[in-house]
Amino acid sequence: MNKTAIALLALLASSASLAATPWQKITQPVPGSAQSIGSFSNGCIVGADTLPIQSEHYQVMRTDQRRYFGHPDLVMFIQRLSSQVSNLGMGTVLIGDMGMPAGGRFNGGHASHQTGLDVDIFLQLPKTRWTSAQLLRPQALDLVSRDGKHVVSTLWKPEIFSLIKLAAQDKDVTRIFVNPAIKQQLCLDAGTDRDWLRKVRPWFQHRAHMHVRLRCPADSLECEDQPLPPSGDGCGAELQSWFEPPKPGTTKPEKKTPPPLPPSCQALLDEHVI
């Protein structure tokens, strides 16, 4: 097979992988009382709220992607956190992806963010508000060294520590995903007040942002919560295991076929997508 044919096949495969999912055809929230349905990586939402684009405390990035929808609890969390940050004079909170109008699967970039309870927040707090052009094409600030073993000391700021801690202390937050090197730095900086560290979980990538996840709302009866994180601050052997080389013979897990949708989410698709 010649190179042109190989390139064409690669392009077609790439295009297929980025093909729009049915959820992207739903352009407005589904009317009804707010209900997060299913799990974070296989679910949907009825009655999502739209995060107001204009705020003196935060700015929303990539608004052209229209990923600023979520459960009312998520919208209130963002407003609550950004107000705290502003009152402390720390800067402007930069909001990344939340979810789509009815939640559901993205065509790439996220496995979760499906039930309106997840949000990505940049780990930088500009003192000067970003321009429209900067918000549409945001420049992420990679806080982790090339070898992945520690944060870049010249980029790590006390304000970023405080931002993550404030988010983790929020009553509605159940998990915050950050790079292992960032978790390690939080462990070093935390001092004796360490209870909140339990919620901060090391995960792949997440070098420039934190992924905040809320607990299932009490009245979302079909929402599936994760088990609570292990007890303790998570700064011991589990964290160190992230820095160890992979064991010989370790291979990447095969990509799994997505599980069936929860019945309520399938019914929502059947009703709202032609």
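Cβ coordinates come from backbone N, Cα and C, glycine included.
Residues as originally present; substitutions not included.
If you check Swiss-Prot, you get these features:
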type    : residues               : note
BINDING : H110, H113, D120, H211 : Zn(2+) 1 binding site
BINDING : D147, H150             : Zn(2+) 2 binding site
MUTAGEN : H113 to A              : Strongly reduces enzyme activity
MUTAGEN : D120 to A              : Strongly reduces enzyme activity
MUTAGEN : H209 to A              : Strongly reduces enzyme activity
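Local packing around the recorded positions D120, D147 was summarised as the count of other Cβ atoms within 10 Å of each Cβ; on this measure the leading residue is D120. Taking the Cα of H150 (Zn(2+) 2 binding site) as the reference point, the closest of the recorded positions H110, H209, H211 is H209. Taking H110, H113, D120, H209 as the recorded positions under consideration, the smallest Cα distance to D147 (Zn(2+) 2 binding site) is found for H209. Residue density at H209 (mutagenesis position): 25 other Cβ atoms are found within 10 A of its Cβ, drawing on all protein chains shown. DSSP classifies H150 (Zn(2+) 2 binding site) as coil under the three-state reduction. Within 10 Å of the C-beta of H211 (Zn(2+) 1 binding site) we count 21 further C-beta atoms, all protein chains included.
DSSP assigns D120 (mutagenesis position) to a strand in the three-state reduction.
The Cβ of H110 (Zn(2+) 1 binding site) has 18 neighbouring Cβ atoms from other residues within 10 Å, across all protein chains displayed.
Ranking the recorded positions H113, H150 by how many Cβ atoms sit within 10 Å of each one's Cβ puts H113 at the top.
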